[in-house]
Amino acid sequence: MGSRSSHAAVIPDGDSIRRETGFSQASLLRLHHRFRALDRNKKGYLSRMDLQQIGALAVNPLGDRIIESFFPDGSQRVDFPGFVRVLAHFRPVEDEDTETQDPKKPEPLNSRRNKLHYAFQLYDLDRDGKISRHEMLQVLRLMVGVQVTEEQLENIADRTVQEADEDGDGAVSFVEFTKSLEKMDVEQKMSIRILK
């Protein structure tokens, strides 16, 4: 029992980060260990180059977009709390996440809505709150590469935007994006199991 509080002291603001992200103490300690391993020069923060060392991101077609999500507003570094906040979007939804939700508190970072918002931002390259045909095409190019012809990609982008675009403005808003994915199990598809 005493070891739990001594481990918490290793992570500055550990209890606050745990409450905000929903990670267990054990998961938070593992993430802190991973953060320190990525921070090879012991700077206390990570750069884009540090995150590019993560193999799963290096082979992910959206890896660069995911890495960018760690650096909001053009910042050049991410500290441990920021690192964990981004990763919290990928934390699987547990039964206790929905059972104990206080309506006065902010929605958990791993809620369906927050997972969808995170995914939406990966597509909304210019951050204007809409996914245009051009943005959809850019993301599709990243995801399929040369396996599909340019004409096929353009057709897929056109069809995807047309199917989701309910107001006819030629782009997909967050509300439209959410509606188009209502039948998808986003909670599980956007989850990475982190050992407890």
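Including glycine, each Cβ sits where the backbone N, Cα and C put it.
Summarising the annotation, Swiss-Prot assigns domain 'EF-hand 1' to 26-61. DSSP labels the residues of the domain 'EF-hand 1' (26-61) in these numbers: 22 helix, 1 strand, 13 coil.
Within its own chain, ASP50 (mutagenesis position) has LEU38, ASP39, ARG40 as residues 6 or more apart in sequence whose C-beta sits under 8 angstroms from its own. Record note (Swiss-Prot), mutagenesis ASP50 to Ala: Does not reduce calcium-binding. The unchanged residue is displayed.
Counting Cβ atoms from all protein chains shown, GLY82 (mutagenesis position) has 16 others lying within 10 Å of its own Cβ. Looking at Swiss-Prot, you'll find the mutagenesis GLY82 to Ala noted as follows: Does not reduce calcium-binding.
Residues 61-62, 64-66, 69, 89-90, 93, 97, 153-154, 156-158, 160-161, 169-174, 177-178, 181, 186-187, 190 of the same chain lie 6 or more positions beyond the ends of the domain 'EF-hand 3' (111-146) yet place their CB under 8 Å from a CB of it. Per Swiss-Prot, domain 'EF-hand 3' is recorded for 111-146.
Positions annotated as Ca(2+) 1 binding site by Swiss-Prot, on the basis of sequence analysis: ASP124, ASP126, ASP128, LYS130, GLU135. In this structure, ASP124 (Ca(2+) 1 binding site) belongs to neither helix nor strand by DSSP; it is coil. Taking Cβ-Cβ distances under 8 Å and a sequence gap of 6 or more within the same chain, the neighbours of ASP124 (Ca(2+) 1 binding site) are LYS130, ILE131, GLU135.
Quoted from Swiss-Prot for the published mutagenesis GLU135 to Ala: Reduces calcium-binding. Inhibits calcium-binding and cell membrane localization; when associated with A-176. Just so you know, the Cβ of GLU135 (mutagenesis position) picks up 20 other Cβ atoms within 10 Å once every protein chain is counted. According to its DSSP assignment, GLU135 (mutagenesis position) is helical.
Residues or ranges marked as domain 'EF-hand 4' by Swiss-Prot on the basis of sequence analysis: 152-187. Proximity of distant same-chain residues to the domain 'EF-hand 4' (152-187), defined by a Cβ-Cβ separation under 8 Å and at least 6 residues beyond the stretch ends, is recorded for 92-93, 110, 112-113, 115-117, 119-120, 123, 129-133, 136-137, 140-141, 144.
Under its mutagenesis entries, Swiss-Prot includes GLU176 to Ala with the note: Reduces calcium-binding. Inhibits calcium-binding and cell membrane localization; when associated with A-135. Take the CB of GLU176 (mutagenesis position) and look out to 10 A: across all protein chains shown you find 20 other CB atoms.
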By a simple count, how many Cβ atoms lie within 10 Å of the Cβ of ASP126 (Ca(2+) 1 binding site), its own Cβ left out?
10
Rounded Cα-Cα span from ASP126 (Ca(2+) 1 binding site) to GLY82 (mutagenesis position), Å:
22
Could you state the whole-number distance in Å separating the C-alpha atoms of GLU176 (mutagenesis position) and ASP126 (Ca(2+) 1 binding site)?
18
